[in-house]
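Visitor: The (2E,6E)-farnesyl diphosphate binding site feature in Swiss-Prot is assigned to R264, D301, D305, R441, D444. Taken from Swiss-Prot, the feature Mg(2+) 1 binding site covers D301, D305. Summarising the annotation, Swiss-Prot assigns Mg(2+) 2 binding site to D301, D305 and lists experimental evidence as the type of evidence. What Swiss-Prot records for D444, D445, T448, E452 is Mg(2+) 3 binding site, and it gives experimental evidence as the kind of evidence. Per Swiss-Prot, mutagenesis A274 to T is noted as: Relaxed product specificity leading to equal amounts production of 5-epi-aristolochene, 4-epi-eremophilene and premnaspirodiene with cis,trans-farnesyl diphosphate as substrate; when associated with I-372; L-406 and I-516. One mutagenesis experiment named in Swiss-Prot is V372 to I, and its note says Relaxed product specificity leading to equal amounts production of 5-epi-aristolochene, 4-epi-eremophilene and premnaspirodiene with cis,trans-farnesyl diphosphate as substrate; when associated with T-274; L-406 and I-516. Among the mutagenesis entries in Swiss-Prot is Y404 to C, noted as: Catalyzes the conversion of (2E,6E)-farnesyl diphosphate to an unknown sesquiterpene instead of (+)-5-epi-aristolochene and triggers self-alkyation of D-444 and Y-520 leading to enzyme inactivation. Where Swiss-Prot documents Y406 to L as a mutagenesis experiment, the accompanying text is: Relaxed product specificity leading to equal amounts production of 5-epi-aristolochene, 4-epi-eremophilene and premnaspirodiene with cis,trans-farnesyl diphosphate as substrate; when associated with T-274; I-372 and I-516. Looking at Swiss-Prot, you'll find the mutagenesis L407 to I noted as follows: Catalyzes the conversion of (2E,6E)-farnesyl diphosphate to (+)-5-epi-aristolochene and triggers self-alkyation of D-444 and Y-520 leading to enzyme inactivation. One entry in Swiss-Prot concerns the mutagenesis experiment V516 to I. Its note says: Relaxed product specificity leading to equal amounts production of 5-epi-aristolochene, 4-epi-eremophilene and premnaspirodiene with cis,trans-farnesyl diphosphate as substrate; when associated with T-274; I-372 and L-406. Quoted from Swiss-Prot, the note on mutagenesis experiment Y520 to F is: Loss of production of aristolochene, and accumulation of the intermediate germacrene A.
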Amino acid sequence: MASAAVANYEEEIVRPVADFSPSLWGDQFLSFSIKNQVAEKYAKEIEALKEQTRNMLLATGMKLADTLNLIDTIERLGISYHFEKEIDDILDQIYNQNSNCNDLCTSALQFRLLRQHGFNISPEIFSKFQDENGKFKESLASDVLGLLNLYEASHVRTHADDILEDALAFSTIHLESAAPHLKSPLREQVTHALEQCLHKGVPRVETRFFISSIYDKEQSKNNVLLRFAKLDFNLLQMLHKQELAQVSRWWKDLDFVTTLPYARDRVVECYFWALGVYFEPQYSQARVMLVKTISMISIVDDTFDAYGTVKELEAYTDAIQRWDINEIDRLPDYMKISYKAILDLYKDYEKELSSAGRSHIVCHAIERMKEVVRNYNVESTWFIEGYTPPVSEYLSNALATTTYYYLATTSYLGMKSATEQDFEWLSKNPKILEASVIICRVIDDTATYEVEKSRGQIATGIECCMRDYGISTKEAMAKFQNMAETAWKDINEGLLRPTPVSTEFLTPILNLARIVEVTYIHNLDGYTHPEKVLKPHIINLLVDSIKI
């Protein structure tokens, strides 16, 4: 929300500038070049390991439990993108055969994997583990692996899966009790899962943790899969570091740190977000476009949130709506800098996509950006007027200011297979997108409430909720948490087949929700204060390679 201007514009303008910390990274990521000999060596060995892994997947006569565990391991190791068709075919066969199993571990794993791949397997698979009163049998308390898989499965639940509400409560209680007494690496796996469930985690973060902290220490590990995963992670990391260097140079050339010192300098954290949306090599162009967009809208956000005056922000909003470089003279000098940079960026996007005949799709992202800025301006007006809207009015405006409609649309720009129809579907705010946006809004609002309150912002989500319902801060936060849980069920339903667009275009929407869960974990604002949350993830993904 925007900061207030003074009533009399003839007087010196007082700007209640937020005291954002500088970047943690300096010029650390400014230069990186892939060592071609190393990359070629890795790629050659990966091809051989890929063939061995494919043979494992396609081997006949495997038990159901072994097949499911192999798929789960491949996915957790971050190498499943090499075998999407093979894995989908195997799971399709398992689903259509209505394969059944009697142990909790296999049943729960089967349920989660099928649901995550869009197969609407019935939760009745768990009824055999309940007693005559409909409660999970206490005899399961000693089956830690079974409980762990049940816990992970409970997070893919939809609105109709009441049994999984019980599963979550039951597995959580018993895992918390068992964790201190477990041997390594199972202890670390259980502790980590209770902190961050797999389904809501950022895929690359979860992969790095699983490779280094779990699978590498397992006695029963498959060394082919482990080496494949390590080589593949390091090879991809080279590409990611090269992209980050490219983006860092672009950011340094813009020199916003000097010219717009009121704004957060978070280009590395923005790259982490883009990497969270998609990490695979085929999305390199998409990642670079997305990180530039996130970095730029962050500057605009801080302009509204922590610097601009009412008149300035109205002029800026109007200029963005007109989207015309000739409007620049109507803006104060500091706003001209970001305005020109934004228009230049979208010209670059159009030029970049023109070679593939796709420059026309850029207009979808531009329209979403205009929407964000209009809604930023509404929030700034509320702040000036001291207006606390009803929750419904607040959310109708604040969902767009999450930027998630905008970022989801932008995430499609560099995806070469995205068609006009995919953008049209997204423009109608389908339920799965709406759910991802709601998750971002309520989690962000909960994490940033105290800071915003201290800055005098009264039209916050939590404040609106408290006033609307006559409830306490704690109760309002619980209400927002319930909204997030409901939205996760909507996302999980939206992933089930048949889907209106391919899974490729649903995954970025899912991953945007995952990113906000990770960034704001424990009600911490990991974007504004990355040292609290994101720094160790960035080091693991973009600084330290995995020892081979």
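Cβ coordinates come from backbone N, Cα and C, glycine included.
Here the original residues stay in place, and none of the substitutions has been built in.
Looking at the shown structure, can you explain where the listed features end up?
Guide: The DSSP secondary structure for R264 ((2E,6E)-farnesyl diphosphate binding site) is coil. Taking the Cβ of R264 ((2E,6E)-farnesyl diphosphate binding site) as centre and 10 Å as the limit, one finds 24 other Cβ atoms among all the protein chains shown.
A simple way to gauge crowding: the CB of D305 ((2E,6E)-farnesyl diphosphate binding site) has 24 other CB atoms within 10 angstroms, across all the protein chains here.
Taking the Cβ of T448 (Mg(2+) 3 binding site) as centre and 10 Å as the limit, one finds 21 other Cβ atoms among all the protein chains shown.
In three-state terms derived from DSSP, A274 (mutagenesis position) belongs to a helical segment. Counting every protein chain shown, the number of other Cβ atoms lying within 10 Å of the Cβ of A274 (mutagenesis position) is 29.
Under the DSSP three-state reduction, V372 (mutagenesis position) is assigned to helix.
For Y404 (mutagenesis position), other Cβ atoms within 10 Å of its Cβ number 26.
Less than 8 angstroms from the CB of Y406 (mutagenesis position) sit T293, I297, A365, R368, M369, E371, V372, A400, each of them six or more residues away in the same chain.
In the three-state DSSP classification, L407 (mutagenesis position) falls within a helix.
The Cβ of V516 (mutagenesis position) lies under 8 Å from the Cβ of I439, C440, I443, D444, each of which sits 6+ residues away along the same chain.
Y520 (mutagenesis position) has a Cβ environment of 22 other Cβ atoms inside 10 Å.
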Visitor: With the cut-off set at 10 Å between Cβ atoms, which of these binding-site residues ends up with the most neighbours? Options: D301, D444, D445, E452.
Guide: D445
Visitor: Write down the Cα-Cα distance for A274 (mutagenesis position) and D301 ((2E,6E)-farnesyl diphosphate binding site), rounded and given in Å.
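Guide: Computed Cα spacing between D301 ((2E,6E)-farnesyl diphosphate binding site) and A274 (mutagenesis position) is 18 Å.
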Visitor: How many other Cβ atoms are found within 10 Å of the Cβ atom of R441 ((2E,6E)-farnesyl diphosphate binding site), counting all protein chains shown?
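Guide: A count of 24.
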Visitor: What is the nearest of the mutagenesis positions A274, Y404, L407, Y520 to R441 ((2E,6E)-farnesyl diphosphate binding site), using the Cα of each?
Guide: Y404
Visitor: Distance check, please: Cα of Y404 (mutagenesis position) against Cα of T448 (Mg(2+) 3 binding site), rounded to an integer number of angstrom.
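Guide: Here the two Cα atoms lie 17 Å apart.
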